[in-house]
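Over in Swiss-Prot, the protein carries these features:
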ACT_SITE  Ser84  active site, acyl-ester intermediate
ACT_SITE  Glu182  active site, proton acceptor
BINDING   Ser142, Thr251, Gly252, Thr253  substrate binding site
MUTAGEN   Lys87 to Ala  200000-fold decrease in catalytic efficiency with cefamandole as substrate
MUTAGEN   Ile117 to Phe  Significant increase in ampicillin resistance. 2-fold and 3-fold increase in catalytic efficiency with ampicillin and nitrocefin as substrate, respectively, mainly due to an increase in substrate affinity
MUTAGEN   Ser142 to Gly  Significant reduction of catalytic activity for both nitrocefin and ampicillin. Leads to in vitro clavulanate resistance and decreased susceptibility to carbapenem inhibitors, but is still susceptible to ampicillin-clavulanate in vivo
MUTAGEN   Glu182 to Ala  Loss of catalytic activity with cefamandole as substrate
MUTAGEN   Arg236 to Ala or Ser  Significant reduction of catalytic activity for both nitrocefin and ampicillin. Leads to in vitro clavulanate resistance and decreased susceptibility to carbapenem inhibitors, but is still susceptible to ampicillin-clavulanate in vivo
MUTAGEN   Thr253 to Ser  Only minor impairment of catalytic activity with both nitrocefin and ampicillin. Still inhibited by clavulanate and carbapenems
MUTAGEN   Thr253 to Ala  Significant reduction of catalytic activity for both nitrocefin and ampicillin. Only minor impairment of the inactivation by clavulanate. Larger increase in resistance to carbapenems
Amino acid sequence: MRNRGFGRRELLVAMAMLVSVTGCARHASGARPASTTLPAGADLADRFAELERRYDARLGVYVPATGTTAAIEYRADERFAFCSTFKAPLVAAVLHQNPLTHLDKLITYTSDDIRSISPVAQQHVQTGMTIGQLCDAAIRYSDGTAANLLLADLGGPGGGTAAFTGYLRSLGDTVSRLDAEEPELNRDPPGDERDTTTPHAIALVLQQLVLGNALPPDKRALLTDWMARNTTGAKRIRAGFPADWKVIDKTGTGDYGRANDIAVVWSPTGVPYVVAVMSDRAGGGYDAEPREALLAEAATCVAGVLA
């Protein structure tokens, strides 16, 4: 990653991405048949329960209702650890709080600031990184140090975590909360409400950020582009949808077998849906292995309904 300013080219590319994934959705939204409805929830719930048994896991799923489809819900209002899914609304909070020129601000840091899973930040200790580069690293590579530096930049009287939670409250999310930075936020024991959200809450936040007006078009385009080029989600929601669906996402992984993914997906005709899939395997203890295949199979169930 070169240390250079956030230029017009990057913004134009991001705007092009936003048009490509949403333009056909606007065109198609009025053409969807009124008969497009979801099947009875019991059948899907049984399939999700079977996945829980097979993977020895707890699964949470939420797909918000659209004008012609009912919501898909399974443990949608149970709390799950954020893990790195918080980085998508974190970047949105930074974009919301500042003008686009803020993306060129250089942030310097030392080796003492490097945290686990920081593949990008650890390469730039000598040069520092711009806010724009930190946003890119936090979303596309789930870089923990980048996220902590963005939290510090977000600032506020109670610190970055309080400012982040406050941003969620401004979007109407009264459930989610962030209490710690990376990597501690991934380590809270089962049943602890710190650093948690629900599939329902995070899905509605993502809906506002990508499909709503929580961000102006230019900033929304940047967030959409970074999520579209995410490098960590190939085996999760993306794996569960057919190749002709467009998917943008942000993953999260943590202790106690936690594996999450939040996404916006577009059908081949351009119809958008928000999909949140969260999981943990607390019964396996602190070192339980996250199961990406569980998320992929849950996404396949969702895709089968939406298709």
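Quick reminder: no glycine exception, Cβ is built from N, Cα and C everywhere.
Sequence features, as recorded in Swiss-Prot, placed on the structure.
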residue : record                               : DSSP class
Ser84   : active site, acyl-ester intermediate : helix
Ile117  : mutagenesis position                 : coil
Ser142  : mutagenesis position                 : coil
Glu182  : mutagenesis position                 : coil
Arg236  : mutagenesis position                 : coil
Thr251  : substrate binding site               : strand
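Closest by Cα distance to Thr251 (substrate binding site), from the recorded positions Ser84, Lys87, Ile117, Arg236, is Ser84. Taking only the Cα positions, the spacing between Ser142 (mutagenesis position) and the residue listed as 'active site, acyl-ester intermediate' is 7 angstrom.
Sequence-ordered, the extra residues of this chain that approach the substrate site, with Cβ no more than 8 Å from the Cβ center of Ser142, Thr251, Gly252, Thr253, are Cys83, Ser84, Thr85, Thr232, Lys250, Gly254, Ala259, Asn260, Asp261. Look at the recorded positions Ser84, Ser142, Thr251, Thr253 and count other Cβ atoms within 10 Å of each Cβ; Thr253 has the fewest. Of all the recorded positions given, namely Ser84, Ile117, Arg236, those whose Cα is no farther than the 10 Å limit from the Cα of Thr253 (mutagenesis position) are Ser84.
Looking at Glu182 (mutagenesis position) and Arg236 (mutagenesis position), their Cα atoms lie 22 Å from each other.
For Lys87 (mutagenesis position), the recorded positions whose C-alpha atoms fall inside a 10 Å radius of its own C-alpha are Gly252, out of Ile117, Arg236, Gly252.
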